[in-house]
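Working notes for the structure below.
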Amino acid sequence: MEEASEGGGNDRVRNLQSEVEGVKNIMTQNVERILARGENLEHLRNKTEDLEATSEHFKTTSQKVARKFWWKNVKMIVLICVIVFIIILFIVLFATGAFS
């Protein structure tokens, strides 16, 4: 009788050990996943910082380019105004006979 009860006890101990091993494996997997997630978050943070620096550089460069083209436009408008003024001046001078 004692052997039968001991055999049942051994089975119960083995079952408990098996469950403990299963829980241990699950916990190990969970810890590994958490560590992997932490690494992924670190990688994403680094990417975000790089993108932020790149976007800041792009913003600065685009502002410089916009300013450069604005000045080109202003110079062109001033040049056109000067040419139109000179043409009008010649027309007025010819009309009044200043060159005769």
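Backbone N, Cα and C define each Cβ position, glycine as well.
According to DSSP, the domain 'v-SNARE coiled-coil homology' (12-72) comprises 61 helix, 0 strand, 0 coil. According to Swiss-Prot, the feature domain 'v-SNARE coiled-coil homology' maps to 12-72.
In Swiss-Prot, a published mutagenesis experiment is listed as K72 to R, annotated Does not affect stearoylation in response to S.flexneri infection. Counting only same-chain residues at least 6 apart in sequence, none has a Cβ under 8 Å from the Cβ of K72 (mutagenesis position).
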